[in-house]
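In what follows, a structure is listed as structure tokens, so that the remarks can point back to it.
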Amino acid sequence: MFYHISLEHEILLHPRYFGPNLLNTVKQKLFTEVEGTCTGKYGFVIAVTTIDNIGAGVIQPGRGFVLYPVKYKAIVFRPFKGEVVDAVVTQVNKVGLFTEIGPMSCFISRHSIPSEMEFDPNSNPPCYKTMDEDIVIQQDDEIRLKIVGTRVDKNDIFAIGSLMDDYLGLVS
């Protein structure tokens, strides 16, 4: 799910950036350091929307670097168990499907794929399909899945998904 939340970050700036464009440099460095990153607590930082406050810089003794505390608002993506999301299939093999939900990767075990869908290793590309070939899921297809579990690391979030519910599967 997407959230718009207030966050804080500290920017460490080299003395060569001191000058008339100091604040623009701090803003630019904030965008490059936080956008696209993942924190276990808040999820993936998609975009910085506003910068609320750039605090007074604190000079680091013996180094000359300055540390600026920055308060900002950002849009973050944090998946939860039970959430239904759309994903893109990146890999299909006999153990299941590997998908991407934006910046997050998700695995769907073959035991969480409906029993009427069988893996066909002889097709090119490999796919899961029904007996009448009415539904075929292969690489680069868009599917709708339910998140049944997440694993949160320090810098990444990984999910386990399922297609065993109503209205889940291939999005046409």
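All residue numbers here begin at 1 and follow the chain in the order shown.
Glycine is treated like the rest: Cβ placed from N, Cα and C.
Here the original residues stay in place, and none of the substitutions has been built in.
Listed in Swiss-Prot for this protein:
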- His14 to Glu: Strongly reduces RNA-binding (MUTAGEN)
- Glu33 to Lys: Strongly reduces RNA-binding (MUTAGEN)
- Lys41 to Glu: Strongly reduces RNA-binding (MUTAGEN)
- Thr90 to Ala: Reduces RNA-binding (MUTAGEN)
- Asn93 to Ala: Reduces RNA-binding (MUTAGEN)
- Lys94 to Glu: Reduces RNA-binding (MUTAGEN)
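Recorded features from Swiss-Prot, shown on the structure.
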residue: His14; record: mutagenesis position; Cβ contacts under 8 Å, 6 or more apart: Gly64, Phe65
residue: Glu33; record: mutagenesis position; Cβ contacts under 8 Å, 6 or more apart: His9, Ile11
residue: Lys41; record: mutagenesis position; Cβ contacts under 8 Å, 6 or more apart: none
residue: Thr90; record: mutagenesis position; Cβ contacts under 8 Å, 6 or more apart: Phe98, Thr99, Glu100, Ser105, Gln139, Asp140
residue: Asn93; record: mutagenesis position; Cβ contacts under 8 Å, 6 or more apart: Phe119, Pro126
residue: Lys94; record: mutagenesis position; Cβ contacts under 8 Å, 6 or more apart: Arg110, Phe119, Pro121
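Following the DSSP three-state reduction, the secondary structure of His14 (mutagenesis position) is coil.
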